[in-house]
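The active site, for ATPase activity annotation in Swiss-Prot covers Glu179. For Asp401, the entry in Swiss-Prot reads Mg(2+) binding site. The annotation ATP binding site is assigned in Swiss-Prot to Gly491, Ala492, Ser493, Val494, Tyr495, Gly496, Lys497, Pro498 on the grounds of experimental evidence. Quoted from Swiss-Prot, the note attached to the mutagenesis of Lys76 to Ala states: Complete loss of DNA packaging. According to Swiss-Prot, the mutagenesis experiment Arg79 to Ala carries the annotation: Complete loss of ATPase and DNA packaging activities. According to Swiss-Prot, the mutagenesis experiment Ser83 to Ala carries the annotation: Almost complete loss of ATPase and DNA packaging activities. A mutagenesis experiment is reported in Swiss-Prot for this position, Glu179 to Asp, and the note states: Lethal; weak ATP hydrolysis and complete loss of packaging, translocation does not seem to be impaired.
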Amino acid sequence: MNISNSQVNRLRHFVRAGLRSLFRPEPQTAVEWADANYYLPKESAYQEGRWETLPFQRAIMNAMGSDYIREVNVVKSARVGYSKMLLGVYAYFIEHKQRNTLIWLPTDGDAENFMKTHVEPTIRDIPSLLALAPWYGKKHRDNTLTMKRFTNGRGFWCLGGKAAKNYREKSVDVAGYDELAAFDDDIEQEGSPTFLGDKRIEGSVWPKSIRGSTPKVRGTCQIERAASESPHFMRFHVACPHCGEEQYLKFGDKETPFGLKWTPDDPSSVFYLCEHNACVIRQQELDFTDARYICEKTGIWTRDGILWFSSSGEEIEPPDSVTFHIWTAYSPFTTWVQIVKDWMKTKGDTGKRKTFVNTTLGETWEAKIGERPDAEVMAERKEHYSAPVPDRVAYLTAGIDSQLDRYEMRVWGWGPGEESWLIDRQIIMGRHDDEQTLLRVDEAINKTYTRRNGAEMSISRICWDTGGIDPTIVYERSKKHGLFRVIPIKGASVYGKPVASMPRKRNKNGVYLTEIGTDTAKEQIYNRFTLTPEGDEPLPGAVHFPNNPDIFDLTEAQQLTAEEQVEKWVDGRKKILWDSKKRRNEALDCFVYALAALRISISRWQLDLSALLASLQEEDGAATNKKTLADYARALSGEDE
């Protein structure tokens, strides 16, 4: 029988294809596979190159890849490589173990970005994965923004976590959640994300659920809840290089006799004080090679996530569910000096302190519920201003609160370190939709204020509340005064949300409608009320009030302190909310909006208050100053864009 070469080649191809399904590579752990195959792409890594598992990552990755551990929770800070670990383990599951995998991120946008900047470059840069993706770089039904289907028959899905439909229909072996704390508590009233998502793995022979996140607020944080449901909470213990005693690294504080310590105002002096024998440990002295994770509840431990031991040292079966905690102090991607610098920047700013606790320490933030500031005490904190605009003020912003029968505006001046001065109070009575009322608001917006040297300053940016009235009124005024100068806003009472989240694009009405994190702003403002400057010395974050009853009086102080934090049950969960108890709070709202205007200037136009003030102080002559200040106002309000 004659067989052509082409027929032989086709036969060889089909035989190989048939035998390929029978081939099983030599078993590898997740770490072994990642160290041999994983590559960090330039699009999503600080440093492109071959992956090398760090000591504190070893047990976490092997636990993620283990068939014997069903649930893995990772409570972590930033800069510990969690997303990279997760993606490396997913590649291991797809190529080595041939499992169907699914990962959820908080929103559809997050999922699309993760697929574009992390997943697709990873497929490109790992040869064994690329060999399973003949569709790479092409339009193909197996290559979409939500799904990749490989030639070994395995699928990978990457979906947003907001919609309940994204938790249906898929049947997978591995379910993962990145930044779980940012997910909604209740997905369209159908349940928690992990409850819905883990239903997708119930039919698997080797079900796996991986949850990881930087934590948020204590009592309402989903990664905290997931961790509390696990019987094992593991912390990374390292031996003291001097006395040999094991301990996990703690940040500590002034009262604790161990942890990170440094000379005041000198971050470079930082060292770690051993909790056992008060040994002084420098960062470069620690050796994590033989460090191990120890459960603070049961005492079980592991070095590599494969072999597990009881507190007495006897080998035991791997746990069904386990939680790991890891934070920045262990990371080679930062220094203890930088950690201390970051801590020092949080002084006087609760929002920054919360961010530090969450993203540097990897701990939940415990919101403090306290009494309101005393309005009568605050009303006595009046100061004599040397001019309508005090010398240390570099920039003016305003907040406008909308009511049906009036508009209220407060003008605030800002100096280095966000030190602030109340400059003006304007209450414009009249129907909110009457043009004559709005013309008087226009006059208030365009009012100028004088410095001691005679230079006049205009309000650089204004945030105008759209709540409670027809928002198109504010939209039209934004277009009239400049889209970047007058910014329509809406409040978002979500704990931890940034003070201002200005969109990059205009909405369908042609304006930059901006969400304001009112809870975050109020907490920062209340914390700043506690700062008391000494004499005329600068104090970052301090708040100043003028000895002028037209601008500041007891009524103003009462409105600034009208709200308090209370615990309320919302949808079956306890939450901490700001409540005015029906007290008037327009002054506080205006302060929030003025702070938001400042933050927009800093984040969008890189406003540097220190540099701007230095430039203003160098100017001589009123005429020169007027011209220069007008230029500053135009540039910093975005009119030159």
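In case you wondered, yes, glycine gets a Cβ from its N, Cα and C as well.
Keep in mind the model shows the original residues, not the substituted ones.
Fair warning: this is a prediction, and the values are worked out from it, not measured in the lab.
Structural mapping of features recorded in Swiss-Prot.
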residue	record	Cβ within 10 Å
Lys76	mutagenesis position	24
Arg79	mutagenesis position	19
Ser83	mutagenesis position	16
Glu179	mutagenesis position	21
Asp401	Mg(2+) binding site	22
Gly491	ATP binding site	19
Ala492	ATP binding site	15
Ser493	ATP binding site	14
Lys497	ATP binding site	17
Pro498	ATP binding site	18
Requested in this report: List the Cα distance (Å, whole number) between Gly491 (ATP binding site) and Asp401 (Mg(2+) binding site).
Outcome: 11
Query - Close binding-site residues near Glu179 (mutagenesis position), where close means Cα within 10 Å, chosen from Ala492, Ser493, Pro498 - result: none
Query raised in the report: Which one is closest to Ala492 (ATP binding site) in space, judged by CA to CA distance, out of the recorded positions Lys76, Arg79, Ser83, Asp401?
Result: Asp401
Query raised in the report: Between Arg79 (mutagenesis position) and Pro498 (ATP binding site), what is the CA-CA distance rounded to a whole number of Å?
Result: 20
Query raised in the report: Distance between Pro498 (ATP binding site) and Ser83 (mutagenesis position) at the Cα atoms, whole Å?
Result: 23
Query raised in the report: Taking only the recorded positions Lys76, Ser83, Ser493, which one has a CA atom nearest to the CA atom of the residue listed as 'Mg(2+) binding site'?
Result: Ser493
Requested in this report: Write down the Cα-Cα distance for Ser493 (ATP binding site) and Lys76 (mutagenesis position), rounded and given in Å.
Outcome: 26
